[in-house]
Amino acid sequence: MALYDEDLLKNPFYLALQKWRPDLCSKVAQIHGIVLVPCRGSLPGSVQASCQFESYVLVPTEGHFQTLDGKAVVIEGNRIKLGAGFACLLSVPILFEETFYNEKEESFSILCIAHPLERRETSEEPSAPADPFSLKTIEDVREFLGRHSEKFDKNIASFHRTFRECERKSLRHHIDSVNALYTKCLQQLLRDSHLKVLAKQEAQMNLMKQAVEMYVHHDIYDLIFKYVGTMEASEDAAFNKITRSLQDLQQKDIGVKPEFSFNIPRAKRELGQLNKCTSPQQKLLCLRKVVQLMTQSPSQRVNLETMCADDLLSVLLYLLVKTEIPNWMANLSYIKNFRFSSSAKDELGYCLTSVEAAIEYIRQGSLSTKTPDAEGFGDRLFLKQRMNLLSQMTSTPIDCLFKHIASGNQKEVERLLSQDDQDKDAMQKMCHPLCSCEDCEKLISGRLNDPSVVTPFSRDDRGQTPLHVAALCGQASLIDFLVSKGAVVNATDYHGSTPLHLACQKGFQSVTLLLLHYKASTEVQDNNGNTPLHLACTYGQEDCVKALVYYDVQACRLDIGNEKGDTALHIAARWGYEGIIETLLQNGAPTAVQNRLKETPLKCALNSKILSIMEAHHLSSDRRPRPSEVPAQSPTRSVDSISQGSSTSSFSSISVSFRQEEVKKDYREVEKLLRAVADGDLEMVRYLLEWTEDDLDDVEDAISTVDLEFCHPLCQCPKCAPAQKLARISANGLSVNVTNQDGFSPLHMAALHGRTDLVPLLLKHGAYSGARNTSQAVPLHLACQQGHFQVAKCLLDSNAKPNKKDLSGNTPLICACSAGHHEVAALLLQHGASINACNNKGNTALHEAVMGRHTLVVELLLFYGASVDILNKRQYTAADCAEQDSKIMELLQVVPGCVASLDSVEEADHEGYVTVEIRRKWNPKMYNLPEEPLRRQFCLINPGGRFQERTSRETMGRDRSVPDLAGRSLQEPEKQRVTGKQSDLSDLSRYQTSEEGNKGLPERPVSRQAAPGHRPMVRRHTVNDAAILQVPEVTVHLTTHEASVPQS
């Protein structure tokens, strides 16, 4: 069938032909010829009498056609080729063909062509026809659908079987069920590759929608229309009572103009076919044909004046009363509620609005047998206002519901969806479900047939349900509510997209996790073959990729290809999403799968960096055993990093005052949690640890489980219950204190990566701040090593011990000073960190700061009283490790003398303050650094107010006259550091055991160095910015010679 259609009786060219050349019309009928009629959209304007109509009348001859003026024409397929006699030998498309009969029953054919024959080759193409494409009969639909109709028959048969079980459901239920059937059939149609291309054109997509709707409704018409008729029985009876009382109504009584009376019988006959139409689309086409007939001229030679809205409504009122249709209300409800394919704003929608306004006018009792003069002007005004109002009512109840969902207005959503609950309550109050007594009929009347009632199954013109809209707009709070109301999690729209598809496409991770929790399928493919994972990779939504993969790597298949054969890894590699690629590779995404172009993900790599990542994983996967082949626990440590997936994981139990957790879980679950913490993905951490919103609200008032001893392990008393709730183990076996094979807990990872938002939450949920990894490092070590000030402060405020040592003997202060983080070092000193503690090499924090050439840290330690005379195991002091004539050497020589000279200063107030301007005295040009922390004011902590005299246990420096037998330069000591194999794990590998550098070193004599606890200095400086205006500056006059350190 043709894709284009129009009413040729209203075509300007055909009307002009009948008006100006009726002789040609008679002749073509006598010879059974063909008339060529250009489509309405191709005509420039009115057709004049000077037009060469003879060129458009074809007479059949041998093998071809000839026009009445002797020009040659050939018809080949669906095109007309002009021959001899035409100025331009064009090829004109044939749009469609119709057969007409005259009064003598003589037939002739009319071919509607794309444009006039006089059009030149250089002229512009005709504009689109004014009328939209449309299908008229069920035969046209079957011809259009072809073999696809067989697939629809199976769905329709299934609908017939289930309809009987739900026959007494509400009208909204049946609207939703028919819409679901329509959506399913449309999805099957759009899977056809050829039709999928055509669907990109709006006109063709509308045509497909019309075809599917008409075919579906044709087969279920008896069921649905019978049900609607039952629902509207009382309304139809009331309306019929009114129309039956108006049978004496005359045309003049309602103002029908005489010139329109001629067409009323034809329009009435056409309207009588309404109940023979088996779909809303056909019924609307019937109404449009009625309107067209009423505006048609009684004679083709006489044009009627344009019909205005008043004239149209007058004729419609007369037809509604006089036509023997007993179920107007059922037809109106059926057309309005079961029309899914078209918009209410098109021409058919206008016809429906006009009929609806006329019906409403009659229902109001405004129509009577009064003469037009006696009829009140207000009644006619009401009719026009009613029609205008109906034409403006484009917002349906579904639109209102979706608008509230998109804006997150949960109260309105609950109110709209609670209307369906009222129906259920009414059913429960009935005598029995099938009761039809007077009381029960009153109870359910007005509700079952209320189309304004919306449900979680309702769909819009795109086939989307409320759950689709909530997922598309990221309204996570509404997901729970809609699912609790029965929303179908895996419902698909016209394009085959589920809510999970839309959530992943838009990057709403919280919505994705919720949908997965409610068993949303990750394997559903849309019309393009894309799963939710494909869309998440296409749009670079890394958080959603992790949610899909981490939720259940077994359920989320990574090898599914779309219609192009591309897997998720193909797409991520093509767009260069490094984080997504690593996530997919870590969870077993295949790198050797080929798409339809025979391309592997390696070949699709965007650049060399992406290629190297995949090649490295491809090679390592060939050598590495599968996870199932690796034992649950192994004495050797994994070579792979956390980001590349450990070969195995174990859960370590931390033995403190709370109960011991013993969890056995696959290593993948632990790696998921640690990666989520490292990435700062709060939503994923919440999901894996099963933290609820209430848990996050309760952490402010909760008691830390670290310092709480339970009455017994299962105690739920008021004292233990809050801590039990926060320290619970989730269903997947994960908890806040779970560790991997290397001993890293979530708190370790949060401290290492500076996740200031996660550290407080982990601590409040029972994370142990003293947990040690295999290198015996606590989270505070990692935070200080990386210089994460806020994390270190949070840990110290949570009673983390500042003097714990790792396997190498390093304290958090030594780690901070080694890396040059002076602010973190100052924080540790304020919290009582031991300033002279030594590691396994005998190095103090000052040694490490000097070897790292961190001037500010050295100055900080000296002013806090760090000893410059302590020897390490190589018998070096801090000064021995400094470069000669350097700024650090000057500090080591001058500052201790400056601090010692403060002992002779008498202070009236033992709590006085000393400003650190000493460095300006001995070298004012040395420090002009911005934001130096030691330009702040320091307060003397010891209330004694003065330093004690040095005792006989004073530490002595090494005699410089002794030759250096170590074979190393005093000015350039080497600082040993451990480097990891993986670049992204350099921070973790720093804490691995490294004892080779200490082997064979002699122990230093005890008498050469005092223990840190016996330092002669008993007062310490702390930062105090507020004191700068409270105490006068204490000036110490020292010369370089006076402050110098004497040589031994």
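Indices start at 1 and increase along the chain as displayed.
For all residues, glycine too, the Cβ spot is worked out from N, Cα and C.
Copied over from Swiss-Prot:
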DOMAIN    233-371  domain 'VPS9'
MUTAGEN   Asp310 to Ala  Inhibits dendrite formation
MUTAGEN   Tyr350 to Ala  Inhibits dendrite formation
MUTAGEN   Gln509 to Ala  Disrupts interaction with RAB32 and RAB38; inhibits peripheral distribution of TYRP1 in melanocytes; no effect on dendrite formation in melanocytes
MUTAGEN   Tyr550 to Ala  Disrupts interaction with RAB32 and RAB38; inhibits peripheral distribution of TYRP1 in melanocytes; no effect on dendrite formation in melanocytes
MUTAGEN   Trp575 to Ala  Impairs interaction with RAB32 and RAB38
MUTAGEN   Tyr577 to Ala  Impairs interaction with RAB32 and RAB38
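Candidate mutagenesis positions: Asp310, Tyr350, Trp575, Tyr577. Nearest to Tyr550 (mutagenesis position) by Cα distance: Tyr577. The mutagenesis positions shown are Asp310, Tyr350, Tyr577; of these, the one with its CA atom nearest the CA of Gln509 (mutagenesis position) is Tyr577. Secondary structure counts, DSSP: the domain 'VPS9' (233-371) has 87 helix, 0 strand, 52 coil. Rounded to a whole number, the C-alpha distance linking Tyr350 (mutagenesis position) with Asp310 (mutagenesis position) is 14 angstrom. In this structure the C-alpha atoms belonging to Trp575 (mutagenesis position) and Asp310 (mutagenesis position) are separated by 61 Å.
Counting in whole angstrom, Tyr577 (mutagenesis position) lies 63 from Asp310 (mutagenesis position) by their C-alpha atoms. A simple way to gauge crowding: the CB of Tyr350 (mutagenesis position) has 17 other CB atoms within 10 angstroms, across all the protein chains here. Cβ neighbour counts within 10 Å, taken over all protein chains shown, single out Tyr577 as the most crowded of the mutagenesis positions Trp575, Tyr577. Computed over the domain 'VPS9' (233-371), the whole-number mean pLDDT of the model equals 81.
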